[in-house]
Amino acid sequence: MDSSAVITQISKEEARGPLRGKGDQKSAVSQKPRSRGILHSLFCCVCRDDGEPLPAHSGAPLLVEENGAIPKHTPVQYLLPEAKAQDSDKICVVIDLDETLVHSSFKPVNNADFIIPVEIDGVVHQVYVLKRPHVDEFLQRMGELFECVLFTASLAKYADPVADLLDKWGAFRARLFRESCVFHRGNYVKDLSRLGRDLRRVLILDNSPASYVFHPDNAVPVASWFDNMSDTELHDLLPFFEQLSRVDDVYSVLRQPRPGS
């Protein structure tokens, strides 16, 4: 495996552009993913460069092949088991990892919160991980309010040990990695209809619009985070999530016009 295929993340430059996904893999002249070094391989959700966003859909899981075709007679197999008793009445919140909760780098960082060894093709690389400000209080409270699911387009060999260290409270009831994404038109998309939950009671928190292009009405967008230790985004979002935790249908809130939209 090329070491550039383990972590899915976006750069600061991509974060400033319109609808840029994590680790854009699409070339104007080729459908093949282009190599972008170690980070792209470990950390990778990509964005569409062509056309309008896909419409939201609901119902049975949409299993999309790489060529965009929907296979016929595909048996329904959901990504999540049935909710535990303590979560049966809670909304399910899908939470992204890279640039949402943490930022990771292969370059040494003096103030890294975690250093994760990742083996790629027989070589161990050190991944330096910074925690986003307020992530601890955020995860603790979210775990109390919701059925939380970590869903990342990065590979488990990197993301799983990060989650072990990050989630001190067991907020994440499940963890989903790149193999659970739908690879569609050059993008890793998180298809919420495959979770096995009522979409009226599903939220996704992600810094990449490409990740939730199938279900934009379920999204709570969050700004990409890299290293600004004065960032308050997660802290500022908690009151909104407190409100959402009490509704019967998330669309009753998320489909309303939002300030600045």
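Every residue gets a Cβ built from N, Cα and C, even glycine.
Keep in mind that what you see is a predicted model, and the values were worked out from it rather than measured.
Under the heading active site, 4-aspartylphosphate intermediate, Swiss-Prot lists Asp96. The Cβ of Asp96 (mutagenesis position) has Phe151, Thr152, Ile204, Leu205, Asp206, Asn207, Ser208, Ser211, Val222 as same-chain neighbours under 8 Å, each 6 or more residues away in sequence.
According to DSSP, Asp98 (mutagenesis position) sits within a strand segment. Its own atom aside, the Cβ of Asp98 (mutagenesis position) has 31 Cβ atoms within 10 angstroms in the protein chains shown. What Swiss-Prot records for Asp98 is active site, proton donor, and it gives similarity to another entry as the kind of evidence.
The Mg(2+) binding site annotation in Swiss-Prot covers Asp96, Asp98, Asn207 and rests on similarity to another entry.
Mean model confidence of the domain 'FCP1 homology' (86-244) amounts to 97 (pLDDT, 0 to 100 scale). According to Swiss-Prot, the domain 'FCP1 homology' annotation covers 86-244.
Quoted from Swiss-Prot, the note on mutagenesis experiment Asp96 to Glu is: Leads to enhanced neuronal differentiation of stem cells; when associated with N-98.
Quoted from Swiss-Prot for the published mutagenesis Asp98 to Asn: Leads to enhanced neuronal differentiation of stem cells; when associated with E-96.
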